[in-house]
Amino acid sequence: MDLDPNLVINHDDTNLSEASFTMEQHTSSYSDIHMGSTPCTGHRKVDMWRNHNFDSGFQTMNHSEAPSIISSLHPSSHLSGMSSMADYEPIPTLSDQQKQKFDGITQNQADGQYNTVRAIPELTMLMKDQDNEVVHKAVILMQNIAKMECDPMRRQNEARIVDPRVIFTLRDLLRDKVEFPNIIRCTLGTFFHICNRQEGIDLVTRAIAEQPDIIPNLIRHIGTYPSSIYKYAILTMHSILSDKQRGGQSVIIARQQDAITHVTPWLEAEKSEKLLPVIVDLIRVLCEKNTEQKIKFVKMGGPQKLLMLLQHRVYENLLWRTTQLLKTFSNFDAPNLVAFGGRQILANLLSHGSPRLVQSTLETLRNISDVPSKIKEDLLLKSLLELVNSRNTTIRLYSAQIMSNLVANNRHNKEFMCGNNGVVILVRALTIATKEMGDLRDKEAQQMEDYIESLICTLRHLCVGHPMSDKVQAFVFRDPALFLHKLLTMRPVLLKHTLSLLLKVVSQHALLAPFRSCRIGDKGFVEQLIHILRVACTQLNVQESIEGVRVKDIIHLCIQILRWITRDQDILNEVVFFLQTPENSRMGDGHTLPIFVLQKANVEENTKSSALALIYNLMHHEQMANVLDRDDVLVKMLQNVQMQSQTHPELASLANNILKMMYEKREKTRNTLPRYNSYLESQFGHMSMTTPRSEALNSSGEVCEGAGEQWSTPLTDDTMMDSYCNSSGRDSSKPYNSPMYHSPPAMYPEYSIGPPETYLDPHATASCYPRPTPPQYNSYDRSPPVYNDLPSNPGPSSHSSDYYPSRNSRF
């Protein structure tokens, strides 16, 4: 295209220059001729339109309130929303002598491309002229070229501004012409239009690599208010720094030059809702993955300024970008965001019609939802209850996660949820999600599992910590099969949280009836709990965690639940039955599951405390008490724990209770026998016999009293003796090698002593340990078939079901 030195194309897209008007005239004439009308017809229509009283924004350049669609597609059109008549660039009037300097830039209709290429070096030289009027005019023409190149309607296939000397000359103008705002403004406008094309970005970044002082000169003018110079400086900086291919080095330079301190004040001072998103995004680029910049932004009150934008602005693009930036600081400065009322301000955005804004808001809220606050969250909780059943999977997931954090350890929020049908909504959502889970695969299934996990967590929090907790527990457990299904799926994350919820529920005695009666197929809660416990025990020495869930936590929760539910006699009978099945009674060296847990040195103290409490409850079952009474390893462990009353009083007290119960059981037998154990008499003779206690077995090599059939003479040499009285045939006089709890070597070593011969006997059913029958069946043959055809001693990990299914195989 030819350039006329007397024509000016302003920086603003909405301003038509004389050149563009001339082009419009030629276009109109061409169309009129081919459409069968005269050229003057088009001119007359334009004149009539100009003389009307209404204003479309074309004459006064006042942009409309609503942003145009093109503003989201073409960056240069952002200028139209930030201009006014006061910002018009005055056309410099040149003298004849000054005009002669532009004679080299000719106007040729036949070869416009040649003259454009030729004009660039000429204009580059004129921008270095000593006459400021000439420089001003040259910069305006260079800006016109840059603007036409970035316009998709008029751009050529190849960029014309490709010489780095143009960039260096523009840099010199920014440095040397500070006192001439018109020149600075056009220079920055030229920079901006060059950067609107990828070839221009590459040119500028290459020039910055050679001479990095381009960035400091741009930053210098971010604070220049006259003639809206700061707008073009900010837009140009944003274009350069946000380039993903070459902007990294420029970002480093901008951080070194403290650009964040120049940009942040405009969050409060700028009024244009079209420029503010650019400012917010520029701050995001500067702060991204850089702690030092984030600290500077926080010290300048940046997060508070962002919250003010959310509170008083309505432009969706601005709100979305602001929440995106706040999301960065929600992990960096969450307590201050909450203290400044961030959760209340963000809650107002959850009713917005933009899905991306709602999702970004929820993500920010999720990051700050775990911060304690005394401010009421009623509006936020109400909005979350509406969104938790959203069709958008991400929105409902974030909503459930936020609710889980808000109700944890917050009595007011729990009461609000219970008083506003929150429990009903959550249970319904959990039921629907469980039904949909089976049809999903891979990523969708993973997201649904996270959603279900959050729902269960929220319900678990609501089951305790407020006056209506009993009613909540009863309502949640109205459909116990919903939670039994979670246990049967054996997904580690869901297992942990479901077990945690069940632990709250079984604390209420009235709910033990549905717990006992609920079944899916032939599986009930007790059977599945013991199965999960066995699987976890087999994995205890193999791996510490499975998919982020600690194996120790699963063991602890199972032991805790078994401890609570064995208060019920019917459930106790069922627990004893499943604990005595071969796969559960032959763990390690041939011990039942609770004893196996006690043997493990890497199990935590609270788990061992629960295991001891479970054993105490099991001692109330006559058949199980006989089994435990014969276990020499258990007796030795209890004796060692009992001696540590100074360091571990709770464990010592539990061990003491079990030993006293054993002793009382032996005393009942002792009254009918001529012999008694002198060791037990000396150990527990001073204790009261009124409280159920337990006792250790004889370790002196004398005749064993209380367990099994009594013999008048020692039968240790009898080859048949072990088949009838297992406890007296075992060598129990070996010294225990660790008197201290949790000190090397471990207090509960995994003994290498072989299992009793009874367990190795292929005809084990004929031994003194008859196979028990659960309370709900009349005979063992009618009990669940899963245990009917098991090998005599398969070992702790020979079953394929002993391992949690991997996520890949599950989904």
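Here the Cβ of each residue, glycine as well, is placed from N, Cα and C on the backbone.
Residue density at SER239 (mutagenesis position): 23 other Cβ atoms are found within 10 A of its Cβ, drawing on all protein chains shown. What Swiss-Prot notes for the published mutagenesis of SER239 to Leu is this: In ep451; interferes with neuroblast Q migration.
In this view, VAL278 (mutagenesis position) is surrounded by 26 other Cβ atoms within 10 Å of its Cβ, with every protein chain counted. Among the mutagenesis experiments that Swiss-Prot reports, VAL278 to Gly is described with the note: In ep484; interferes with neuroblast Q migration; in association with Asn-281.
One entry in Swiss-Prot concerns the mutagenesis experiment ASP281 to Asn. Its note says: In ep484; interferes with neuroblast Q migration; in association with Gly-278. In the three-state DSSP scheme, ASP281 (mutagenesis position) falls into the helix class. Non-local neighbourhood of ASP281 (mutagenesis position): HIS238, SER242, ARG321, LEU325, each in the same chain, at least six residues away, with C-beta under 8 Å from its C-beta.
In the structure as shown, the Cβ atom of SER369 (mutagenesis position) sits within 10 Å of 24 other Cβ atoms. What Swiss-Prot says about the mutagenesis result for SER369 to Lys is this: In ep466; interferes with neuroblast Q migration.
Packing around ARG460 (mutagenesis position) is summarised by its Cβ count: 22 other Cβ atoms lie within 10 angstroms of its Cβ, all protein chains included. A helical conformation is recorded for ARG460 (mutagenesis position) in the three-state DSSP classification. Quoted from Swiss-Prot, the note attached to the mutagenesis of ARG460 to Trp states: In ep461; interferes with neuroblast Q migration.
A simple way to gauge crowding: the CB of LEU482 (mutagenesis position) has 17 other CB atoms within 10 angstroms, across all the protein chains here. Look at LEU482 (mutagenesis position): DSSP puts it in a helix. Under mutagenesis, Swiss-Prot gives LEU482 to Ile with this note: In mu349; suppresses ectopic expression of mab-5 and interferes with neuroblast Q migration.
Classification of GLY524 (mutagenesis position) by DSSP places it within a strand. According to Swiss-Prot, the experimentally introduced change GLY524 to Asp is described as follows: In ep460 and mu63; suppresses ectopic expression of mab-5.
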Chain-internal residues, separated by at least six, CB under 8 A from GLY524 (mutagenesis position): LEU484, ARG516, CYS518, GLU574
Cα proximity to VAL278 (mutagenesis position), best match among mutagenesis positions SER239, SER369, ARG460: SER239
Spatial neighbour of ARG460 (mutagenesis position) that is closest, considering only the mutagenesis positions SER239, SER369, LEU482 and their CA atoms: LEU482
